[in-house]
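As structure tokens, the structure follows; a few thoughts come after it.
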Amino acid sequence: MSQVNTSQGPVAQGRQRRLSSLSEFNDPFSNAEVYYGPPTDPRKQKQAKPAKINRTRTMSVFDNVSPFKKTGFGKLQQTRRGSEDDTYSSSQGNRRFFIEDVDKTLNELLAAEDTDKNYQITIEDTGPKVLKVGTANSYGYKHINIRGTYMLSNLLQELTIAKSFGRHQIFLDEARINENPVNRLSRLINTQFWNSLTRRVDLNNVGEIAKDTKIDTPGAKNPRIYVPYDCPEQYEFYVQASQMHPSLKLEVEYLPKKITAEYVKSVNDTPGLLALAMEEHFNPSTGEKTLIGYPYAVPGGRFNELYGWDSYMMALGLLEANKTDVARGMVEHFIFEINHYGKILNANRSYYLCRSQPPFLTEMALVVFKKLGGRSNPDAVDLLKRAFQASIKEYKTVWTASPRLDPETGLSRYHPNGLGIPPETESDHFDTVLLPYASKHGVTLDEFKQLYNDGKIKEPKLDEFFLHDRGVRESGHDTTYRFEGVCAYLATIDLNSLLYKYEIDIADFIKEFCDDKYEDPLDHSITTSAMWKEMAKIRQEKITKYMWDDESGFFFDYNTKIKHRTSYESATTFWALWAGLATKEQAQKMVEKALPKLEMLGGLAACTERSRGPISISRPIRQWDYPFGWAPHQILAWEGLRSYGYLTVTNRLAYRWLFMMTKAFVDYNGIVVEKYDVTRGTDPHRVEAEYGNQGADFKGAATEGFGWVNASYILGLKYMNSHARRALGACIPPISFFSSLRPQERNLYGL
């Protein structure tokens, strides 16, 4: 946006400025709720004030102004507005359009430009890339052209959003549809996407939140809530919600005190949402107290629950947008899950009760604590203490206990309990694995699934297959050839880096907030900060012994069953930097040797092509392998490299990732997806692996993006200076941007 000239002389500065047109008090970049709200409805404006909407003054009018009124404008360049010039530069982006009929314009736009009929306008569409729209000054009588994929796709998005607000006519600022893409994407993430992804349980929305699109069985047709056995207030709340909305057929059930793998399997056919933390609210109109859930964010797409490690990544982005209440709510929910379900769950559905996800609670609680005001806020201190108490319980009872702990190495593995076939996968996901067993027993595939789940057919090899499959899903990296058939036996660098971080964080917490003495309410044991630091030191030594490969510069996973270090080159090696467990020498070798193997056009690949191996019909591509890149890998690597003094490398990697996201956003109708192909410069969002790409299936306008990808964009921009931001806005590829830099500027990117 242009800068306002404030040095216009004493008369100009002292004179009260008169609002002469609508554009002077309407923000073209305001939230959709404001921009398309009732006050901006053209039909209402016509009734109240039928003339002179956003009248642009010509030079002839200005020349007739008295010398007194010209005071302070002497430094402004006077340019005449061309009567037929419809270029952006001629108007400086200040024009406004009048869309007399939103539906009609929307249909005309799609008919002319959406040639592949997917309700999006992209560079792959072959339309004329131009559309005439009416001017606001003439109330649509005169027309000008909107040109190009980016502006037309933004017009489609704005018309779609306006229609969703029930608008039939709109004024539309040119600046809104030709906004710098970096600014537009940032604005949408902070003001729209986070709001669309935020959930908060109340009496009126329980049924909608409880719906599950991942499972299609007779028992899953009705929404269902499972409540911990010791939460009677919540049980009564959900029963009340069910009674208030009988048409929803909401079912409410208590969970048993002891949750076993057998119990979890028994309710796979009747899955339900698991209750989360709630707080009391006082209703001033009724004088009654009621429960309401703490807010939380969901990843998006088919993932409509509170997820484990997604929530930490999203919390970082939410805090940047000052949505502290949502980030804080997710910490509350994790405390609740540990206290009532025994662990931070993969997600809050009944079929996830045996399965956790990568642990980030200590760091998550710390960043929320700081945002809440730290020690100066008693509520923040209370939250931190409860979060660390829960984290210590999780550390002891989940990650350093059987079956996840390997007693010989002292390292931990993704090794969840569970029985049967995971029900949340696509119905045919395991068919190729199960078909030989069905043939062996002379039954159909569906019959075999039922017999196996019921325990009437025993197949030890199949049991082991699903043990590792559940481990893969607990790791958050579902799926990858890195873990296939071995996950539960692997002491991974990612998990053990996180546990090292837990140990360091807990040591600091005990020293700072517990007078260096912590009594665990679980087992009444007493620990000090020195004891936790010693545990961290021991883990660090074991990680180096079993996982570090000096020659390659990678931390590799260690197979505890065959007692052998693997050689799968994964981006999770940089988690050792994020956790702070690597030595300076190890960090240097990682940057010199490991990084070049993983750094691609669009950032870090999940693994190297060599490690992934060949792809064929019988060996299909996996989404957590090369050539795909994921937001959490970028976020943790950026912070890890920065903390070890490699900020310039972080700048380079962040530019690559942000370029890829921005390019897809500009060329493909504002798309933001779960993962990207970091080797592709044209359509990196196009991922044909497993269940496709969440965030790509929308009509007209993307309203959610994808949780941790949204966060990665906002976090990545913190590493960009103004020069880099301008280059991103112009979609300049990394190779062109880096090669055009002066020598001193190249140093900023580790080149």
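Yeah, the Cβs are placed from backbone N, Cα and C, and that goes for glycine too.
Every residue here is the original one, so none of the noted swaps is modelled.
The feature active site, proton donor/acceptor is assigned by Swiss-Prot to Asp478 (among others), with a large-scale study or a structure entry given as support. DSSP assigns Asp478 (active site, proton donor/acceptor) to coil, not to a helix or a strand.
Per Swiss-Prot, the feature active site, proton donor/acceptor maps to Glu674 (among others). Note on Glu674 (mutagenesis position): other Cβ atoms within 10 Å of its Cβ, all shown chains, come to 26. In the three-state DSSP scheme, Glu674 (mutagenesis position) falls into the coil class.
Per Swiss-Prot, the feature Ca(2+) binding site maps to Asp114, Asp116, Asn118, Gln120, Asp125. Under DSSP, Asn118 (Ca(2+) binding site) is assigned to coil, being neither helix nor strand in the three-state scheme.
Annotated substrate binding site per Swiss-Prot: Arg302, Trp309, Asp310, Asn346, Arg355, Ser356, Gln357, Glu424, Arg473, Gly476, in sequence order. Residue density at Arg473 (substrate binding site): 24 other Cβ atoms are found within 10 A of its Cβ, drawing on all protein chains shown.
Record note (Swiss-Prot), mutagenesis Ser20 to Ala: Abolishes activity; when associated with A-21; A-58; A-60; A-83; A-135; A-149; A-260 and A-475. Abolishes activation by BMH1 and BMH2; when associated with A-21; A-60 and A-83. The unchanged residue is displayed.
For the published mutagenesis Ser60 to Ala, Swiss-Prot gives the following note: Abolishes activity; when associated with A-20; A-21; A-58; A-83; A-135; A-149; A-260 and A-475. Abolishes activation by BMH1 and BMH2; when associated with A-20; A-21 and A-83.
Under its mutagenesis annotations, Swiss-Prot gives Thr135 to Ala the following note: Abolishes activity; when associated with A-20; A-21; A-58; A-60; A-83; A-149; A-260 and A-475. In the three-state DSSP scheme, Thr135 (mutagenesis position) falls into the strand class. Shown in sequence order, Arg95, Arg96, Phe97, Phe98, Tyr141, Lys142, His143, Ile144 are the residues of the chain, 6+ apart in sequence, with a C-beta less than 8 angstroms from the C-beta of Thr135 (mutagenesis position).
Every protein chain considered, the tally of other Cβ atoms within 10 Å of the Cβ of Thr149 (mutagenesis position) stands at 19. According to Swiss-Prot, the mutagenesis experiment Thr149 to Ala carries the following note: Abolishes activity; when associated with A-20; A-21; A-58; A-60; A-83; A-135; A-260 and A-475.
DSSP assigns Thr260 (mutagenesis position) to coil, not to a helix or a strand. Neighbour list (Thr260 (mutagenesis position), Cβ cut-off 8 Å, at least 6 residues apart, same chain): empty. Under the heading of mutagenesis, Swiss-Prot lists Thr260 to Ala and annotates it as follows: Abolishes activity; when associated with A-20; A-21; A-58; A-60; A-83; A-135; A-149 and A-475.
The Cβ of Ser475 (mutagenesis position) has 28 other Cβ atoms within 10 Å, all protein chains considered. Annotation of the mutagenesis experiment Ser475 to Ala in Swiss-Prot: Abolishes activity; when associated with A-20; A-21; A-58; A-60; A-83; A-135; A-149 and A-260.
Listed in Swiss-Prot is the mutagenesis experiment Glu674 to Ala, annotated as follows: Abolishes catalytic activity.
Shown in sequence order, Val472, Trp624 are the residues of the chain, 6+ apart in sequence, with a C-beta less than 8 angstroms from the C-beta of Asp478 (active site, proton donor/acceptor).
Around Arg355 (substrate binding site), a 10 Å sphere centred on its CB holds 22 further CB atoms from the protein chains shown.
Sequence-distant contacts of Asp114 (Ca(2+) binding site), defined by Cβ-Cβ distance under 8 angstroms and a gap of at least six in the same chain, are Gln120, Ile121, Asp125, Gly127, Leu156. A distance of 19 Å separates the Cα atom of Arg302 (substrate binding site) from that of Ser475 (mutagenesis position).
Ranking the binding-site residues Asn118, Gln120, Gln357 by how many other Cβ atoms lie within 10 angstroms of each Cβ puts Asn118 at the bottom.
Across the binding-site residues listed here (Asp116, Asp125, Asp310), the residue whose Cβ sits among the most other Cβ atoms within 10 Å is Asp310. Each residue in Glu113, Thr115, Lys117, Tyr119, Ile121, Thr122, Glu124, Asn669 lies on the same chain as Asp114, Asp116, Asn118, Gln120, Asp125 and has a C-beta within 8 Å of the C-beta centroid of that Ca(2+) site, without being one of the site residues.
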